[in-house]
Amino acid sequence: MKNEKRKTGIEPKVFFPPLIIVGILCWLTVRDLDAANVVINAVFSYVTNVWGWAFEWYMVVMLFGWFWLVFGPYAKKRLGNEPPEFSTASWIFMMFASCTSAAVLFWGSIEIYYYISTPPFGLEPNSTGAKELGLAYSLFHWGPLPWATYSFLSVAFAYFFFVRKMEVIRPSSTLVPLVGEKHAKGLFGTIVDNFYLVALIFAMGTSLGLATPLVTECMQWLFGIPHTLQLDAIIITCWIILNAICVACGLQKGVRIASDVRSYLSFLMLGWVFIVSGASFIMNYFTDSVGMLLMYLPRMLFYTDPIAKGGFPQGWTVFYWAWWVIYAIQMSIFLARISRGRTVRELCFGMVLGLTASTWILWTVLGSNTLLLIDKNIINIPNLIEQYGVARAIIETWAALPLSTATMWGFFILCFIATVTLVNACSYTLAMSTCREVRDGEEPPLLVRIGWSILVGIIGIVLLALGGLKPIQTAIIAGGCPLFFVNIMVTLSFIKDAKQNWKD
């Protein structure tokens with residue numbers, strides 16, 4: 001009965017600082033969009049050119065860490081004393097479901113165009129060599145390497161959850177073995193948590209900024225409603241209201257059902273694209289791209305282009321590594337929670353094999369379709385981007401498929417549901433992280449969830465107002481910098497504690 005009388009509420013030291021920082025940055029941006037774009041370009045150039053190498057080494061070192069976990073002294077250690085909570089098939093399916101966000105649909109549909117129009121290694125734009133390397137680079141950015149880094153952090157969080165029985169809702173909770181309880185629960189831990197929250201807020205706002213134009217462009221195609229910034233703002237507002245209604249009326253089960261529908265619909269849509277786009281070409285292109293990936297892998301891992309300064313690794317590899325870094329803690333906590341009872345080796349292999357298969361299927365099917373449409377001159381992506389923006393170009397890659405109306409309805413529903421679940425997850429994660437006395441499995445206060453969803457929505461609108469991909473890329477890279485150090489500290493804390501307390 002004592003536990004039932006716990007008083008939940010905001011934790012001021014991790015609620016107000018991120019709110020104030022993000023609020024000030026949004027206000028300064030809206031106040032002068034042109035000046036904001038100048039600052040954004042400067043920040044992007046500085047971080048990617050001066051510190052891009054650090055992100056590349058981080059990924060390589062974490063890959064070696066994955067091998068250490070799989071073949072080292074903890075490989076057969078079980079994460080908890082209970083049997084696995086989910087069957088292997090359900091476990092893999094839940095991993096796949098976590099990959100089917102609207103932001104992933106965004107990049108999967110258009111990424112290959114950028115790789116072949118501005119290719120790496122001094123290749124000619126739109127050349128045969130650029131096209132051969134295009135999908136290979138997608139497989140590199142969304143393949144075993146980043147998932148291996150997530151494996152290490154997932155093992156770390158699963159260890160703290162199920163072996164050490166810690167309640168972890170913020171990264172500072174895991175740092176006690178590394179810096180001591182005094183610092184982990186004091187000013188140092190508060191700073192770490194605030195870095196994490198500010199970065200996460202911008203990351204979620206970025207995802208919303210990518211997802212919203214896809215929905216509004218679908219609306220223009222299906223209903224003839226012109227796509228404007230005002231329409232984007234209205235749609236984001238509707239999502240926030242819908243999220244508030246779901247939370248207030250206890251409709252979270254409905255949100256979970258929507259998440260399942262999203263996963264099944266993703267399978268259906270990908271299968272449709274695979275069949276009608278050209279299954280034989282897709283499989284041949286994928287096979288060839290795996291070979292290209294293996295051939296160029298050493299160069300890709302360490303490519304910084306300091307002599308030619310073409311900008312490809314800064315604009316894409318460093319950006320994506322920052323993307324993975326910024327979502328690492330949130331994603332790893334989720335993957336850890338669904339992996340109770342599995343061994344370290346099972347978790348590491350399951351994540352790398354299962355999640356790589358998920359992202360490789362997405363990027364192979366969608367990227368191959370886009371390349372075919374370009375080669376057959378069915379759509380002119382450069383003109384579409386110049387006149388209408390990236391989202392319109394993505395929509396046209398789907399609208400060019402047979403049964404275009406049915407296809408567009410499917411894509412519209414998929415993007416809409418994916419974004420509803422995104423807003424719900426955003427508000428829940430941020431509210432859990434900024435409230436006190438809210439335990440895992442409990443619902444944080446309604447007003448706090450609504451407040452965070454509003455702020456994330458505002459960030460999405462601000463990024464859309466700035467226009468283009470550079471503000472989105474910069475928000476991710478800037479947010480990834482502090483999380484780079486936080487992720488390393490969580491990793492070191494796990495290693496130190498495991499050596500002391502996870503013995504035979």
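Any Cβ shown, glycine's included, is placed from N, Cα and C.
Just the original residues are modelled here, none of the noted substitutions.
The structure displayed is predicted, hence computed values, not measured ones.
For reference, Swiss-Prot has these:
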BINDING   TYR114, GLY315, TRP316  4-(trimethylamino)butanoate 1 binding site
BINDING   TRP142, TRP323, TRP324  (R)-carnitine 1 binding site
MUTAGEN   ARG299 to Ala  Does not affect transport activity. Forms mostly monomers. Can also form small amounts of homodimers and homotrimers. Shows a high tendency to aggregate
MUTAGEN   THR304 to Ala  Does not affect transport activity. Forms mostly monomers. Shows a high tendency to aggregate
MUTAGEN   TRP316 to Leu  Decrease in transport activity
BINDING   TRP323, MET331  4-(trimethylamino)butanoate 2 binding site
MUTAGEN   TRP324 to Leu  Abolishes transport activity
BINDING   TYR327, ALA328, ILE329, GLN330  (R)-carnitine 2 binding site
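The residues near the (R)-carnitine 2 site, meaning same-chain residues not in TYR327, ALA328, ILE329, GLN330 whose C-beta sits within 8 angstroms of the mean position of the site's C-beta atoms, are LEU153, LEU200, VAL325, ILE326, MET331, SER332, ILE333, LEU483, ASN487, in sequence order. Geometry remark: MET331 (4-(trimethylamino)butanoate 2 binding site) versus TRP323 ((R)-carnitine 1 binding site), CA distance 12 Å. Of all the recorded positions listed here (ARG299, THR304, GLY315, TRP323), TRP323 has the Cα closest to the Cα of ILE329 ((R)-carnitine 2 binding site).
In this structure the alpha carbons, written CA, of ARG299 (mutagenesis position) and GLN330 ((R)-carnitine 2 binding site) are 30 Å apart. Spacing of TYR327 ((R)-carnitine 2 binding site) relative to TRP142 ((R)-carnitine 1 binding site) is 14 Å (Cα to Cα, whole number).
Distance from the CA of ALA328 ((R)-carnitine 2 binding site) to the CA of TRP316 (mutagenesis position) is 18 Å. Cα proximity to GLY315 (4-(trimethylamino)butanoate 1 binding site) (within 10 Å) is found for none of the recorded positions TRP142, TRP323, TRP324, ALA328, GLN330.
Residues within less than 8 Å, Cβ to Cβ, of ALA328 ((R)-carnitine 2 binding site) and separated from it by at least 6 positions along the same chain comprise THR149, TYR150, LEU153, LEU483, ASN487.
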